[in-house]
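Visitor: Take this structure first; my questions come after.
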Amino acid sequence: MKAIIVFILFISSVHAMSKCNQAIYLNLDPHCGILPDCNLDGPNPSYLKRVSCERKENGKPGFIELIPGKCLHGKPRCSLK
């Protein structure tokens, strides 16, 4: 019984750590996450949406726009978190 309670508490604490639980799909559909001062290439929009959410949780701005294709050179790479 104690093991079940510990397991439930563990799962609850892991879930409470992040609100960014969107599924990341495995399809290859390159997109670029755009911010005024940086860009980030991602394998697909779901990946970039999750990175954007995690950035917001860490007090950084989320992506303004996601555009199809790879990012253009000229801006630095955005940090993941």
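Using the three backbone atoms N, Cα and C, a Cβ is placed for every residue, glycine included.
Although substitutions are noted, the structure shown does not include any of them.
What Swiss-Prot says about the natural variant Asn39 to Ser is this: In strain: SFS 3.4. Swiss-Prot documents Lys49 to Asn as a naturally occurring variant and attaches the note In strain: Canton-S, NFS 5.1, NFS 5.2, NFS 5.3, NFS 5.4, NFS 6.1, NFS 6.2, NFS 6.3, NFS 6.4, NFS 7.8, SFS 1.1, SFS 1.2, SFS 1.3, SFS 1.4, SFS 2.2, SFS 2.3, SFS 2.4, SFS 3.1, SFS 3.2, SFS 3.3, SFS 3.4, Zim63H-12C, Zim63H-16C, Zim63H-28C, Zim63H-34C, Zim63I-10C, Zim63I-18C, Zim63I-53C and Zim63I-7C. Swiss-Prot documents Leu72 to Val as a naturally occurring variant and attaches the note In strain: Zim63H-16C, Zim63H-34C and Zim63I-7C. Quoting Swiss-Prot on the natural variant His73 to Gln: In strain: Zim63H-16C and Zim63H-34C. The annotation that Swiss-Prot gives for the naturally occurring variant Lys75 to Glu reads: In strain: Zim63H-16C. One natural variant catalogued in Swiss-Prot, Pro76 to Thr, is accompanied by this note: In strain: Zim63I-7C.
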Visitor: Take the Cβ of Leu72 (variant position) and count every other Cβ within 10 Å, whichever protein chain it belongs to.
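Guide: Step by step: centre on the Cβ of Leu72 (variant position), count other Cβ atoms within 10 Å, giving 10.
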Visitor: Could you state the whole-number distance in Å separating the C-alpha atoms of Asn39 (variant position) and His73 (variant position)?
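Guide: Taking the Cα atoms only, Asn39 (variant position) lies 9 Å from His73 (variant position).
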Visitor: List the Cα distance (Å, whole number) between Lys75 (variant position) and Lys49 (variant position).
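Guide: About 20 Å separate the Cα atoms of these two residues.
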Visitor: Indicate the candidate from Lys49, His73, Lys75 with the smallest number of other Cβ atoms within 10 Å of its Cβ, considering only these variant positions.
Guide: His73
Visitor: Return only the integer: C-alpha distance in Å from Pro76 (variant position) to Lys49 (variant position).
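Guide: Pair distance, Cα basis, whole Å: 19 Å.
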